[in-house]
Amino acid sequence: MDLIHFLIDFILHIDVHLAELVAQYGVWVYAILFLILFCETGLVVTPFLPGDSLLFVAGALSALPTNDLNVHLMVLLMVIAAIVGDAVNYTIGRLFGEKLFSNPNSKIFRRSYLDKTHSFYERHGGKTIILARFVPIVRTFAPFVAGMGHMSYRHFAAYNVVGALLWVLLFTYAGYLFGDLPVVQENLKLLIVAIIVLSVLPGVIEIIRHKRAAAKQAK
């Protein structure tokens with residue numbers, strides 16, 4: 001429970017925690033951000049990490065004159081982390097996907113996560129790799145499912161690069177451009193919650209549609 005409470009606190013107060021990391025570790029924060037983003041996109045056991053809000057807050061902090069963070073270097077490193085993470089995830093799914101999800105009682109490798117991602121694939125096809133970047137949990141499992149389904153790596157790699165660029169550039173530069181505005185600084189926590197809700201909403205809608213479609217077929 002302590003870990004769960006820590007994760008919830010980290011996500012909801014990511015602006016405070018990230019500022020503390022910058023103050024404590026200086027330039028090493030680039031490596032920390034790289035590792036967090038790589039884990040969220042590259043490891044199916046960490047779909048809960050806050051990629052969207054992390055990118056936005058990192059961009060916002062780099063806009064403040066009190067920090068020495070270079071937003072352009074950060075964007076470059078985050079794009080690389082996202083691309084490499086998805087590539088690793090694809091490889092894991094291709095080699096070990098069926099074995100990892102063979103246990104229906106697993107608390108980590110839940111079939112519901114796969115079902116959620118499959119519904120995205122049914123609707124959007126290969127473009128899921130791009131669109132999933134903007135949907136928490138789905139973005140972690142999309143490359144994994146692509147690997148399980150033996151999607152052509154050439155096609156996957158193209159979608160992977162495009163998706164990583166769009167995702168990282170949008171959220172990081174949005175934070176950089178608007179993060180130092182007084183109205184944003186004063187309501188940053190509410191904005192973080194809004195980003196999380198808006199990110200999760202498409203996935204929730206997709207699940208509802210999928211369940212309704214399954215119910216109609218059952219009838």
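Cβ atoms here come from the backbone N, Cα and C positions, even for glycine.
Here the original residues stay in place, and none of the substitutions has been built in.
Listed features, source Swiss-Prot:
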MUTAGEN   E40 to A  Unable to complement deletion mutant
MUTAGEN   R133 to A  Unable to complement deletion mutant
MUTAGEN   R139 to A  Unable to complement deletion mutant
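Counting other Cβ atoms within 10 Å of each Cβ, the mutagenesis positions R133, R139 show the lowest value at R133. Taking the C-alpha positions, the distance from R139 (mutagenesis position) to E40 (mutagenesis position) comes to 9 Å. Counting only the Cα atoms, the space from R133 (mutagenesis position) to E40 (mutagenesis position) is about 11 angstrom.
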